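What follows is a set of notes on a single structure, which appears directly below.
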Amino acid sequence: MGELPFLSPEGARGPHINRGSLSSLEQGSVTGTEARHSLGVLHVSYSVSNRVGPWWNIKSCQQKWDRQILKDVSLYIESGQIMCILGSSGSGKTTLLDAISGRLRRTGTLEGEVFVNGCELRRDQFQDCFSYVLQSDVFLSSLTVRETLRYTAMLALCRSSADFYNKKVEAVMTELSLSHVADQMIGSYNFGGISSGERRRVSIAAQLLQDPKVMMLDEPTTGLDCMTANQIVLLLAELARRDRIVIVTIHQPRSELFQHFDKIAILTYGELVFCGTPEEMLGFFNNCGYPCPEHSNPFDFYMDLTSVDTQSREREIETYKRVQMLECAFKESDIYHKILENIERARYLKTLPTVPFKTKDPPGMFGKLGVLLRRVTRNLMRNKQAVIMRLVQNLIMGLFLIFYLLRVQNNTLKGAVQDRVGLLYQLVGATPYTGMLNAVNLFPMLRAVSDQESQDGLYHKWQMLLAYVLHVLPFSVIATVIFSSVCYWTLGLYPEVARFGYFSAALLAPHLIGEFLTLVLLGIVQNPNIVNSIVALLSISGLLIGSGFIRNIQEMPIPLKILGYFTFQKYCCEILVVNEFYGLNFTCGGSNTSMLNHPMCAITQGVQFIEKTCPGATSRFTANFLILYGFIPALVILGIVIFKVRDYLISR
């Protein structure tokens, strides 16, 4: 086979690329050099049980089949080296990274051991030892690069001065060539920001803040153009040279990247087909009778060679046999035995350094909550459209009511009672929706960020929830006061300042309850559209059962009457009815006494309507307020519990 241009002396990086065949453990015994950090993965296997049929097919749903995702994978890599894990979609690349980093869910069966500097790690130590950059870059879009990294540093590192955080962030940005975009916003699909390659660098920078010795990156070049992908790999290779272990998975690598990797591993259906240096890879496949053609991309050639072609049954059998032959050949090769020897030698070598845990001395619970609150507030305050809509969406609804009703009357023949009942019904029914719309629009991105950062150990998911709750409280109060101030006096409701205060307080509660109920459901259901539908259904049902406006509560079936006590609409409606109707006197047809016998003239005082619609509500006015506002902390506590459970389920 002719010499490949990227393995010639001019194209290679000198001794850096050739050191994989002789580990530093062996070098140390010869030259006496200081041993470096090492990562060993020994006989790792992972399988899950899947149901045969869909959940609605009871017979087939009860049957299960075991799926082997990883099978007897062993790797060895040292600091100063970068390893590339190749494989087609579904080959187990991401699962292998999850297994090494301790992020695999416990729903499957994991076997094997992971060693760092010869020490087997416990599950609770994985998070403190490895940094993991996911394939998707999830950030708060309205923060700048500098702010994003600074808040991450404040969450991850010990409490210190602002100068300490600034120096740390500036050093990392300089190392990753981000200084020129430090004050640019991250951006999103709604508005421009930094480029995809720069976003990927920010993801890497966020992990580097804790000085990790082992970094893993899942598909870091996916979605990037050729030049940017090459720059990212060069950057990672440079990071590896600075006494780090770097492992990346790549789906479709370019030939130019071949020379930058110290070790290359190839996975097929969860089995290791090869793991070694680029030179060892060329020699291994050449000895197996599959030399790489001159001027071909070794990545493409050997990925095609180790993939199973499922286009036809004959091709599938043929290619599967070839892959099995290559797997057996690798397990019998000196390269594989050298991997096992290095892992075993590291376990008993006493000169290796201790396990290199990340620099991690984070602030306490309330310190993290304060950082999250400041970060959430700064991010959401820059979203001008969201801020404006939060403040005026209730007011917009109120303006429609004003244009429709103009001003409520005291004449029962002109709809004095009916107009007030319709107004209160709309107010109690609409205010939870505005809260729900806010949460559905703003919280899913915060949830995505917290899902990722909580896996990095920066904080717990419920702390992000509580930070959002504290952030929305003042906005909700201001929005409700603006809405109430315009609607209450313009519509001509009971002209008393104290009544206006009760009115505003009564409408604030369902607005908050609607938003917090949405947050609770967002902790259970991933799709915001489904949450939207659930909240709408619950709000309509609660209003029908609890308000007493559609059907007299006393005439309801006992189960519905009992169910009404668990709806916040019952207490809110009783408060608003008493607040508006108590002490109110109605006229009927003016001075025309012939109209006094009209059925609509039966109600001449507001107290009559109160006793007819919600008997005893006047005496329960204070209790109703306490119960209504009791829903708010109850939902917050329920949300914290659910997000704690979510934290556990994602990490298990």
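Note: Cβ is positioned from N, Cα and C throughout, glycine not excepted.
Taken from Swiss-Prot, the feature ATP binding site applies to G87, S88, S89, G90, S91, G92, K93, T94. In sequence order, Q135, D218, E219, T249 constitute the residues six or more apart from T94 (ATP binding site) in its chain with CB-CB distances below 8 Å.
Positions annotated as domain 'ABC transporter' by Swiss-Prot, on the basis of sequence analysis: 39-294.
Swiss-Prot lists 389-646 with the feature domain 'ABC transmembrane type-2'.
Summarising the environment of K93 (mutagenesis position), the number of other Cβ atoms within 10 Å of its Cβ, over all protein chains shown, is 23. The annotation that Swiss-Prot gives for the mutagenesis experiment K93 to R reads: Strongly reduces cholesterol transport activity, but has little effect on biliary secretion of campesterol and sitosterol. No effect on ATP-binding and on expression of ABCG5 and ABCG8.
The note that Swiss-Prot attaches to the published mutagenesis K93 to M is: Disrupts sterol transport activity. Decreases expression of both ABCG5 and ABCG8.
As a published mutagenesis entry, I194 to V appears in Swiss-Prot alongside the note: No effect on cholesterol and sitosterol transport activity; when associated with G-196. I194 (mutagenesis position) falls outside any helix or strand according to DSSP and counts as coil.
Experimental mutagenesis at this site is recorded by Swiss-Prot as S196 to G, annotated: No effect on cholesterol and sitosterol transport activity; when associated with V-194. Its Cβ placed at the centre, S196 (mutagenesis position) has 15 other Cβ atoms within 10 Å.
Experimental mutagenesis is annotated in Swiss-Prot for G197 to D, with the remark: No effect on cholesterol and sitosterol transport activity. Mildly reduced expression of ABCG5 and ABCG8. For G197 (mutagenesis position), the number of other Cβ atoms no farther than 10 Å from its own Cβ, over all displayed protein chains, is 19.
Swiss-Prot gives this note for the published mutagenesis E219 to D: Decreases expression of both ABCG5 and ABCG8. Disrupts sterol transport activity. For E219 (mutagenesis position), the count of additional Cβ atoms within 10 Å of its Cβ stands at 19 [all protein chains shown].
Swiss-Prot lists N585 to Q among its mutagenesis entries, and the accompanying note reads: Loss of one N-glycosylation site. Abolishes N-glycosylation; when associated with Q-592. Annotation note: N585 (mutagenesis position) sits in a strand segment as assigned by DSSP.
Annotation of the mutagenesis experiment N592 to Q in Swiss-Prot: Loss of one N-glycosylation site. Abolishes N-glycosylation; when associated with Q-585.
Proximity to G87 (ATP binding site), judged by a C-alpha distance within 10 Å, picks out K93 from the mutagenesis positions K93, S196, N585.
Cα separation, I194 (mutagenesis position) to S88 (ATP binding site), rounded: 30 Å. On the 0 to 100 pLDDT scale, the domain 'ABC transporter' (39-294) averages 87 in this prediction. Annotation note: K93 (mutagenesis position) sits in a helical segment as assigned by DSSP. Highlighted in sequence order, T95, T249, H251, L267 have their Cβ within 8 Å of the centre of the Cβ atoms of G87, S88, S89, G90, S91, G92, K93, T94, the residues recorded for ATP, and are not part of that set. You'll find the Cα of S89 (ATP binding site) roughly 22 Å from the Cα of S196 (mutagenesis position). In the shown protein chains, 9 other C-beta atoms lie within 10 A of the C-beta of N585 (mutagenesis position).
Ranking the binding-site residues S89, S91 by other CB atoms within 10 A of the CB puts S89 at the bottom.
Other C-beta atoms found within 10 angstroms of the C-beta of I194 (mutagenesis position) number 19, with every protein chain shown included.
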